[in-house]
Amino acid sequence: MTQFNIPVTMSSSLSIILVILVSLRTALSELCNPQDKQALLQIKKDLGNPTTLSSWLPTTDCCNRTWLGVLCDTDTQTYRVNNLDLSGHNLPKPYPIPSSLANLPYLNFLYIGGINNLVGPIPPAIAKLTQLHYLYITHTNVSGAIPDFLSQIKTLVTLDFSYNALSGTLPPSISSLPNLGGITFDGNRISGAIPDSYGSFSKLFTAMTISRNRLTGKIPPTFANLNLAFVDLSRNMLEGDASVLFGSDKNTKKIHLAKNSLAFDLGKVGLSKNLNGLDLRNNRIYGTLPQGLTQLKFLQSLNVSFNNLCGEIPQGGNLKRFDVSSYANNKCLCGSPLPSCT
């Protein structure tokens with residue numbers, strides 16, 4: 001039997017050609033945009049190469065759903081990275097939010113959360129994400145003020161900066177965002193007054209949560225223009241009239257204003273028929289309880305304790321589900337479940 005001996009040099013050449021062909025085939029079949037992959041790898045580096053991002057490998061396709069937290073646009077088949085979830089990573093030391101995020105121009109959704117070692121301000125590079133709809137930066141140690149440049153991202157629908165170390169005052173400019181539907185800034189160190197401009201959010205704006213901060217001053221009268229489904233301004237240092245948040249013509253479902261210094265006549269406010277949660281405890285609210293409370297078919301929670309309310313508690317409807325704790329420590333409230341009026 002005749003044997004053919006392939007020279008060593010030819011064998012090496014064939015191996016090199018085979019490697020090139022395999023690499024070329026991989027490159028041609030990869031869906032991930034090269035610029036997006038480069039940006040993601042830089043983000044990984046900027047975060048100290050955490051072990052939780054070990055699936056982000058330069059030799060694999062970032063659009064094949066093996067890269068943790070990365071999704072690409074398969075609907076339009078552009079396969080640009082449009083969804084990035086950077087949550088729960090254990091960084092080796094403190095790092096700022098990577099400015100390299102700006103190199104993912106097709107991002108629609110960005111979630112950064114649960115990273116204790118994430119520090120520093122929200123970088124101006126975020127303003128370059130002009131297609132961003134949903135921005136979440138939560139449960140980190142990111143600090144500084146909420147930046148004005150967010151008003152440049154006209155596509156924003158949701159802003160959630162809850163439970164960080166943010167300080168400074170609320171930026172008036174975000175009220176100009178035409179598509180913004182809600183803000184969640186609770187659990188920070190934000191101080192100062194609520195801007196008057198926050199009463200001029202678009203009709204799409206239905207949710208405001210700025211609880212557990214250091215807000216002072218009064219709720220702007222311009223809030224009468226808003227139709228909020230959910231508002232939570234509890235645990236601040238707000239004072240004065242909050243009746244502008246109420247109205248029988250509104251679609252309000254929850255109003256949480258507990259632990260402020262608000263003072264207004266509760267008996268004179270109109271109530272949304274959709275109201276299912278009302279928490280007004282620990283304020284200086286006076287007057288009587290509205291009789292309209294008995295007509296609220298969806299009311300599930302009520303707390304008006306520790307105020308200056310007087311008069312007989314209305315009876316009927318869903319009010320029968322609430323016990324003494326909902327009404328305790330008022331000036332002169334009476335009637336079931338409190339002692340009877342005399």
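Note: Cβ is positioned from N, Cα and C throughout, glycine not excepted.
Note that this is a predicted model, so its numbers are computed, not measured.
Annotation of the mutagenesis experiment Lys253 to Gln in Swiss-Prot: Broader spectrum of action. Neighbours of Lys253 (mutagenesis position), defined as other CB atoms within 10 A of its CB across all chains, total 17. According to DSSP, Lys253 (mutagenesis position) sits in a coil region rather than a helix or strand.
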